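Let me begin by presenting the structure, written as structure tokens, before commenting on it.
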Amino acid sequence: MSMPDAMPLPGVGEELKQAKEIEDAEKYSFMATVTKAPKKQIQFADDMQEFTKFPTKTGRRSLSRSISQSSTDSYSSAASYTDSSDDEVSPREKQQTNSKGSSNFCVKNIKQAEFGRREIEIAEQDMSALISLRKRAQGEKPLAGAKIVGCTHITAQTAVLIETLCALGAQCRWSACNIYSTQNEVAAALAEAGVAVFAWKGESEDDFWWCIDRCVNMDGWQANMILDDGGDLTHWVYKKYPNVFKKIRGIVEESVTGVHRLYQLSKAGKLCVPAMNVNDSVTKQKFDNLYCCRESILDGLKRTTDVMFGGKQVVVCGYGEVGKGCCAALKALGAIVYITEIDPICALQACMDGFRVVKLNEVIRQVDVVITCTGNKNVVTREHLDRMKNSCIVCNMGHSNTEIDVTSLRTPELTWERVRSQVDHVIWPDGKRVVLLAEGRLLNLSCSTVPTFVLSITATTQALALIELYNAPEGRYKQDVYLLPKKMDEYVASLHLPSFDAHLTELTDDQAKYLGLNKNGPFKPNYYRY
């Protein structure tokens, strides 16, 4: 049974008809305007950046920026912080000054500073522990006289760390440890605030080393502390400016890759200053490496590939804290997860967590996603890549770009096709495609973001490590690699507990005596495995 047409109220029918005519006229007028607007063509780069050799001056153009903008850069573009010429001119060829007249920096666009400042302020809201440390120690200025040269990811979270170091009395010069992880607007905000920062998203390898060199090689300014992430800064100083180490009081290193390089130097007797291994501190291993990766692996994969995880077969290479975080997230969304491991202890942990431990060769033909988390080199070789199924996704959650043999894919018979920012299709002669993310570099910071609160824990640990090394009396630390004192780990954790309204139980005198502990800690021996 059909319903009768609705009857308009008396006197309203003609008004509705006129309103409809006006609405139609406006709609067609708008459509005509849209039709006349010229269509913008997406520009794809003809040549891929070759990272096996230093490019020429004309080869310094940002690869990622010439193709597509990151999620954060799109906001700044919409707010008219950038113009089309920014993608054509290398920051090294620009003459920029901040509002104070200083040009002691090199960033993508200093006009992005206002937007970057808002990003930093947002990050500060979830980094209350670092802000608390800044307020507690600001009067004492424990880093007064410190000249810190840093090479880390330059994000809103690390900007909070850098500005905390400055508030505690340090002078800082900074570069990026990854060519894709810099937030341009944040770098601009730091430059506007007076920090000598040399970094932008999409640097070439030549740019990367140039930025590090500008931080170290400065007339009238010599660093006495190093904060490194990956060991590239430390390597550059050893290679180019070994005399700088005469004034360096210590190195703080936060990544497994950089720590490995420090231990190699120590073993060879070439480590000439004390170094603090932040990566293996409890507050880095058990929080940043685990929880940060558990959340950011999914974010990075979703943003780049729109992949559905349920039912997908995924192999994760390495079951350390990073691997554990990745596997937990993938398993929770229904992925079928395999593990590769060299360590029988980690392998047994994987088995008891419900994962199959396999050799990569055994599953490489069937898996949909390959993730590396080892800190090693050539974990995924050209042979593995040749045997992968069509549309297999390959990415890295370790620090450096050595885990996947990307260099072996730069051959004439393979075609590279950039399909979106940080996503390349590598096409074999038979038409097979492998989806390579961030050119084998760190997925989460290259393609997405990471949880601010977790980074607050790591940043606070780094700040305390710098304070400890800088103020340590002569002789406390020798030319070796050290772990952060347990008491400092506990202090970092205690600063973050108020965010959860958590309240610690206090030992009685009798209980403390029974356990042989100080009531105020440390509560665990150095050999304790959390």
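Cβ atoms here come from the backbone N, Cα and C positions, even for glycine.
Taken from Swiss-Prot, the feature substrate binding site applies to T155, D229, E254, K284, D288, supported by similarity to another entry. Look at D288 (substrate binding site): DSSP puts it in a helix.
As annotated by Swiss-Prot, NAD(+) binding site applies to G318, Y319, G320, E321, V322, E341, N376, M397, G398, H399, with the evidence given as experimental evidence. Secondary structure at V322 (NAD(+) binding site), as computed by DSSP, is helix.
Annotation of the published mutagenesis T52 to A in Swiss-Prot: No effect on interaction with SLC4A4; the original residue is retained in the structure shown.
Quoted from Swiss-Prot, the note on the mutagenesis of T58 to A is: No effect on interaction with SLC4A4.
In Swiss-Prot, a published mutagenesis experiment is listed as S66 to A, annotated Slightly decreases interaction with ITPR1. Slightly decreases phosphorylation. No effect on interaction with SLC4A4. Abolishes interaction with FIP1L1.
According to Swiss-Prot, the mutagenesis experiment S70 to A carries this note: Highly decreases interaction with ITPR1. No effect on phosphorylation. No effect on interaction with SLC4A4. Abolishes interaction with FIP1L1.
For T72 to A, Swiss-Prot lists a mutagenesis experiment annotated as follows: Highly decreases interaction with ITPR1. Slightly increases phosphorylation. No effect on interaction with SLC4A4. Highly decreases interaction with FIP1L1.
Per Swiss-Prot, mutagenesis S76 to G is noted as: No effect on interaction with ITPR1. No effect on phosphorylation. No effect on interaction with SLC4A4. No effect on interaction with FIP1L1.
Among the mutagenesis entries in Swiss-Prot is S80 to A, noted as: No effect on interaction with SLC4A4. Highly decreases interaction with FIP1L1.
What Swiss-Prot notes for the published mutagenesis of T82 to A is this: No effect on interaction with ITPR1. No effect on phosphorylation. No effect on interaction with SLC4A4. Decreases interaction with FIP1L1.
Classification of S90 (mutagenesis position) by DSSP places it in coil, neither helical nor stranded. Here the residue is the original one, but Swiss-Prot notes a mutagenesis experiment at this spot, S90 to A: No effect on interaction with ITPR1. No effect on phosphorylation. No effect on interaction with SLC4A4. No effect on interaction with FIP1L1.
Cα-Cα distance from S90 (mutagenesis position) to T155 (substrate binding site): 20 Å (rounded to the nearest whole number). Take G318, Y319, G320, E321, V322, E341, N376, M397, G398, H399, the residues named in the record as contacts for NAD(+): the widest Cα to Cα gap among them comes to 18 Å. A simple way to gauge crowding: the CB of G318 (NAD(+) binding site) has 28 other CB atoms within 10 angstroms, across all the protein chains here. Each of the recorded positions S90, T155, N376 was scored by other CB atoms within 10 A of its CB, and the lowest score goes to N376.
Here the CA atom of V322 (NAD(+) binding site) lies 9 Å from the CA atom of D288 (substrate binding site). Sorting the binding-site residues G320, G398 by the number of other Cβ atoms within 10 Å puts G398 first.
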